[in-house]
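Asker: I grabbed these lines from Swiss-Prot:
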DOMAIN    11-125  domain 'VPS28 N-terminal'
MUTAGEN   LEU40 to Asp  Abolishes ESCRT-I complex assembly; class E phenotype (malformed late MVB); when associated with D-44
MUTAGEN   TYR44 to Asp  Abolishes ESCRT-I complex assembly; class E phenotype (malformed late MVB); when associated with D-40
DOMAIN    148-242  domain 'VPS28 C-terminal'
Amino acid sequence: MQKHNIKLNQNQDISQLFHDEVPLFDNSITSKDKEVIETLSEIYSIVITLDHVEKAYLKDSIDDTQYTNTVDKLLKQFKVYLNSQNKEEINKHFQSIEAFCDTYNITASNAITRLERGIPITAEHAISTTTSAPSGDNKQSSSSDKKFNAKYVAEATGNFITVMDALKLNYNAKDQLHPLLAELLISINRVTRDDFENRSKLIDWIVRINKLSIGDTLTETQIRELLFDLELAYKSFYALLD
């Protein structure tokens, strides 16, 4: 960026300088470069904001629903910026969240953890974000009473099938699989907040896929392994309903 030398005449009022526009970008910067810089600045702001939200939640300054909605929105915005039209240029400056924070001297350990895992902590640990429900509609709170909401069970079942079908159709990229797996986990949490065998494997896969770089894909071996773990989780989920 060009440096502007300011020279004042003795009779010149310094207040006039405050009316002069100070350019944010050097004239030599192209529109594409400007867009890349603006995108990186948005990513920077998301990291800082997310870290504050995580800390606020840990201090009980915001409730589960506020936290989940805010973090979910920030994570989606983060992914949109990384997958923008200029993603090739963005990736030159964003090798990883850790490298990005080191480059711009960002201290945000809570945000880094959340961005690496790719889902709100309430989804990861099956923390309920429902404060109330209509009578007869809130039957998914525990497996001990053996009562589950039929609608939520159907949604979770459908999401299991959707993910497995996607893998069989050779879906193997981060942007293809992560949203499907995240939605699957959320739908499972609506049915029950109790842990069950192989649930942790779903979370491991969500985190593992979220850490893939743009352009990286799962290998055939990894796809078979994911399918196998999904089938085990599906059986364990249904065993919980019996």
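Cβ from N, Cα, C; glycine included.
Here the original residues are kept at every noted site.
Because the structure is a prediction, the values reported are computed rather than measured.
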Asker: Under 8 Å Cβ to Cβ from LEU40 (mutagenesis position), same chain, six or more residues apart: give me those in sequence order, or none if nothing qualifies.
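Answerer: Spatial neighbours, sequence-distant, of LEU40 (mutagenesis position): ILE90, HIS93, PHE94.
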Asker: Per DSSP, what is the residue tally for the domain 'VPS28 C-terminal' (148-242) in helix, strand and coil?
Answerer: 71 helix, 2 strand, 22 coil
Asker: Mean pLDDT for the domain 'VPS28 C-terminal' (148-242), as a whole number?
Answerer: 91
Asker: Measure from the Cβ of TYR44 (mutagenesis position) and count the other Cβ atoms within 10 Å, all protein chains considered.
Answerer: 15
Asker: Per DSSP, how many helix, strand and coil residues does the domain 'VPS28 N-terminal' (11-125) have?
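Answerer: Split into helix, strand and coil, the domain 'VPS28 N-terminal' (11-125) gives 80 helix, 0 strand, 35 coil.
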